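Chemist: Sharing the features that Swiss-Prot gives for it:
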DOMAIN    10-113  domain 'SH2 1'
MUTAGEN   R36 to E  Fails to rescue fluid accumulation in clr-1 e1745ts mutant
DOMAIN    134-232  domain 'SH2 2'
MUTAGEN   R159 to E  Fails to rescue fluid accumulation in clr-1 e1745ts mutant
DOMAIN    264-580  domain 'Tyrosine-protein phosphatase'
MUTAGEN   C518 to S  Probable loss of phosphatase activity. Fails to rescue fluid accumulation in clr-1 e1745ts mutant
ACT_SITE  C518  active site, phosphocysteine intermediate
Amino acid sequence: MPRLALRQYNFYYRVNGEKAEELLKEYGEDGDFLLRYSESNPQNFSISVRVAEDKILHIKVTKYESDMLSIFEDERTTPNQFGSITELAEFYMEFPEKLREKNGLFLELKKPVYVPYHLEACAEEQRRTQLYRWWHGNLPASSANKLLQTEKNGTYLLRASQHIPGALVISAKTEGQVVHLTIYQDPSTGRFNIDGDRTKFQSAWLLIDSYSKNPIVEKGEASRVLYLEEPLFNTFIEADLFVDRFEIIRRPINPRESMEKTGISEEFDRLSQEALPAEQYLSKREGRRPVNAEKNRYKNIVPFDHTRVILTDRPNTPGSDYINASYVRFENSQRTKNVTFACEKSFIATQGCLETTISDFWSMVWQENSRVIVMPTMENERKEKCARYWPAEVNKPEVHGDISLTCTIERKVQRAVSDEVKAELEQEKTNRIAKGLVPEAELNGDGISYILRTLVMKKGKDTREIRQLQYLTWPDHGCPLHPYAVLNFLEDVDREYDYFNAQPIAASLPQGPIVVHCSAGIGRTGTVLVLDALLNQVKKVGLLCPMDVYKMVKYVRTYRSGLVQTEQQYQFLYKALAFYLKNNNPYPVKSFIDGDTDAFDFPRRLRPTPNASRPSSARQVTSSRPSSSASSRTSHSRPRTGPQAEPIFERSTSSTSSSSTLLKSTKK
């Protein structure tokens, strides 16, 4: 499993040594660790690591005059020095042989201990910040610079300091440059302040809110004005906070203007806008060739050339190797350098069969050695969605090309529904009916969730077994009322997939991709495979699993255009994941927001007014130099220089209701 990314809010805690031992014994496993400030010297740090169930070791981390960090006290003889505590911890996680106890035994740092914020105040304090949509986690300064350079002046984000545990950084664009303001957290009180400003705030939100109403002014000849106007939203969230994030982004952004515009719709709109330019550079030539036109159910939905499934063992005639199907791979490679998958898996996303493509479909299944087929559609929903490509009767074989196919078992599956889910389902039905939306498939259905078929394929002397799972209650328009049945369905899909992986033949003939299709092969198909992939990440990693629905959908669309076709399907992904995480959390679920999402919305923005006057009084704060040099310190042993001279900024303290609070526009 890929190493967990270290993130400031899940490995640093504002605790003493005694509390650190308590946390590691209660919640940790051998090799788990946390970082804290040293009690004897506030300039230094300590890494507390659990060695055994009843043994906790504390490793002293010394900060030299050069600002470099090391576990060795003598700066002149130490072999490894680090520019940040994050680099230090990552180094010893990657190279455990470099760290030994006094008795000579290796001391292994495996992963940061997970402390549930539901139960521990020190964890709640650190985790609360992550709920902000403008929080960008462990983003380095160089990446913040890259993100903000293309944004307008006044755009800002909040991130974790790479060098100071517990500290945050405001990265903001002003006059075409990016500046970084460090927000320090007092280790004794937990309050926040910007360097140079004596005002301390109880939370990062209150600090940002204050500075968004009062601009920051550079002290000196340049006199640049820094406005915190427009937050740059991030879509990343960790699994244990996903439920609260869903509650925040499902609400209207501005109810007075529109009840339809939510954080989710905003994400989906941005996703659609970003997809259009990218697709101009990806070829779909093969699917658009006249010879292949009749093989496409919808003429405008064809695969990319670089990810299409190419049928082999075909005659050398134009179009003979074509099928409207695309690979979608959740695998770690150079292609996925910005995405890490803890659970690697592959799919084939394809359209519902036409009568003329059934033979091609089964040739593909055989060629790829796919053993599981997922069909989230009926054959007909007002019109044909998919031609029946499996035998109509049990134990009566059909022949498609050189493949003989027999359905040996057909079983209807119905899952029991809890009273809680029934109540939620009835409420959702009532809400939709009130809006004139009648979910016929679920409202009037017979309660059958899906059909499981066992199919036997024969080609020559070879025989293979296939499982097909056909989901029956996905409504023709929209999405299921409740994710409960879909989640159970996907559990059974994974069970069948694991069954085939466990067979002895899998060692010599590995199981191929799961085949998923609806009608067009993009809407329900995309929703199912993205949901399955994200659920498997959570099951593998746990509550610290990074969740990013936006980036996952963006990623799969590089394999097949339009996967997750509608905003409703995109919202259903959030809804299903939130339901799963809420009902599979081993700790008591505690909401940060308690229905008050405004507390986690971005602060009111200060709009610059032309020709406004400079305030008479201001507070001084400091910012780092607006360049990426400070963020490039990645070597583990190369010497580093001390901090550079930093420009001074002022903060206006006048009332925001008066134009005099706004500073004069600076000369270019």
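Glycine is treated like the rest: Cβ placed from N, Cα and C.
Keep in mind it's a predicted model, so treat the numbers as computed, not measured.
I would like each feature placed in context: is it buried or exposed, what are its neighbours, and how far apart are things?
Modeler: Neighbour density for R36 (mutagenesis position): within 10 A of its CB lie 24 other CB atoms from the protein chains shown.
On the 0 to 100 pLDDT scale, the model's mean across the domain 'SH2 2' (134-232) is 87.
Take the CB of R159 (mutagenesis position) and look out to 10 A: across all protein chains shown you find 23 other CB atoms.
When secondary structure is read from DSSP and collapsed to three states, C518 (mutagenesis position) falls in the coil class. Listed in sequence order, G352, M375, P376, T377, K385, C386, R524, T525 are the same-chain residues at least 6 apart in sequence whose CB falls under 8 Å from the CB of C518 (mutagenesis position).
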Chemist: Give the three-state DSSP assignment (helix, strand or coil) for R36 (mutagenesis position).
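Modeler: SS state of R36 (mutagenesis position) = strand.
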Chemist: If one measures from the C-alpha of R159 (mutagenesis position) to the C-alpha of R36 (mutagenesis position), what distance in angstrom results, rounded to a whole number?
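Modeler: Rounded to a whole number, the Cα-Cα distance is 19 Å.
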Chemist: Which of the three DSSP states, helix, strand or coil, fits R159 (mutagenesis position)?
Modeler: strand
